[in-house]
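Quick look at what Swiss-Prot lists:
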- Cys53: active site, nucleophile (ACT_SITE)
- His327: active site, proton acceptor (ACT_SITE)
- 44-339: domain 'USP' (DOMAIN)
- Cys53 to Ser: Abolishes ubiquitin-like protein peptidase activity (MUTAGEN)
- His327 to Ala: Does not affect ubiquitin-like protein peptidase activity (MUTAGEN)
Amino acid sequence: MTSQPSLPADDFDIYHVLAECTDYYDTLPVKEADGNQPHFQGVTGLWNLGNTCCVNAISQCLCSILPLVEYFLTGKYITALQKFLLPSDCSEVATAFAYLMTDMWLGDSDCVSPEIFWSALGNLYPAFTKKMQQDAQEFLICVLNELHEALKKYHYSRRRSYEKGSTQRCCRKWITTETSIITQLFEEQLNYSIVCLKCEKCTYKNEVFTVFSLPIPSKYECSLRDCLQCFFQQDALTWNNEIHCSFCETKQETAVRASISKAPKIIIFHLKRFDIQGTTKRKLRTDIHYPLTNLDLTPYICSIFRKYPKYNLCAVVNHFGDLDGGHYTAFCKNSVTQA
C-alpha cells in the first residue's frame with residue numbers, strides 16, 4: 001500500500017525516465033506487440049521456471065512501485081554500489097534486480113525470464129532454488145534485506161543525551177544510521193510501552209522492520225482493520241511469558257501495547273494465514289476485506305509522532321492451495337496506465 005495524498009501518475013517523473021531511456025514521448029508509453037496488441041511498459045509477464053511463481057508474484061508487486069522503479073531505471077543504484085571495492089553477492093542481487101526492472105519496463109517482450117535475478121538470490125539462499133513451494137513473505141524479506149545491504153549509506157549525526165547523577169549533565173553522542181532506498185520507502189518503526197503490573201513503572205522498546213505481519217482474529221470473515229486492532233490491542237504477559245523488570249530486578253507480569261512511531265511511505269502487510277502449532281499445521285482461509293483507498297492508520301500512530309497517514313492499495317500477492325503446495329499470483333495497479 002502506498003501513502004497518500006494521491007498524486008498524478010508522474011509524481012516520480014516516470015514519464016521523463018522512460019522518455020530518456022527509450023526516446024518515446026507519447027502520453028502513455030505504448031509499444032505494438034505481436035498480434036497488434038498494445039504493450040504497456042511495466043506490464044510484462046514473467047516466465048515460470050519451475051515453481052518460481054513465488055518469485056514472479058513478488059517481482060510483479062515490486063515492479064508496480066514507482067519510486068523503486070525510478071531509482072533503478074535512472075541508474076541511481078550504480079552510485080550506491082560503487083562503495084564495494086570488489087563485487088559482492090548482495091551487489092549482484094541488486095544488479096540483477098535492476099536488469100529485471102529494466103526488462104519489465106523498457107523491453108519489447110510481453111514476457112521475460114527472471115532467471116538471472118532468481119539465480120543471484122539463490123546463491124545466497126539455496127532453498128529458493130529448490131523445485132518446491134516457497135514462502136512469498138520470506139522471499140520478499142530476503143529481497144529487501146539484500147537490496148538494502150547493497151545500497152545502504154552510512155549517516156553520522158550528533159544527538160543530545162543526559163547522564164544521570166547528582167546533577168544531570170548534557171552530552172552529545174555520535175549516532176550511526178544506515179539508510180537506503182529500501183528504508184526510505186518501506187521502513188516502519190513500532191514503539192512498545194511495557195508496564196510492570198507490580199511497580200507500575202513503564203519502559204519502552206523500539207522495533208524496526210519492513211514487512212508488517214498481522215494476526216487473523218476470525219476463522220470465517222474479518223476486515224484488515226480487525227487485524228490491525230487485534231495487533232495493537234494491549235496484551236497482558238503472565239506466567240511463562242513474564243518479562244524481567246529492571247526496577248523490580250525480577251520477572252513480573254506486564255502489560256504491553258504497541259504503537260507506530262514511524263509510518264513508512266509504502267506499507268507492506270503480511271497476513272499470517274499459515275498457522276503451525278506443534279506438529280499441526282494449517283492454512284487459515286478467512287475472508288479478509290480491505291479498502292482499495294484511504295486506509296487510515298491514525299488510530300495506531302504514537303501521539304507525539306502523529307502525521308495522519310493514509311494509504312492506497314497498489315498490489316496484492318495471492319496464494320492458492322495449502323502449506324504443502326499451491327500457486328502464487330499477483331494483482332498490481334500499473335502506475336502509468338492506472339489500471
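Note that the numbers count up from 1, one per residue, in the order the chain is shown.
Heads up, the Cβ atoms here are built off N, Cα and C, so glycines get one too.
What you see is the original sequence, not a version with the noted changes.
One residue stands out among the mutagenesis positions Cys53, His327 for having the most other Cβ atoms within 10 Å of its Cβ: Cys53. Reported as a whole number, the C-alpha separation between His327 (mutagenesis position) and Cys53 (mutagenesis position) equals 7 Å. When averaged over the domain 'USP' (44-339), pLDDT in the model lands at 88.
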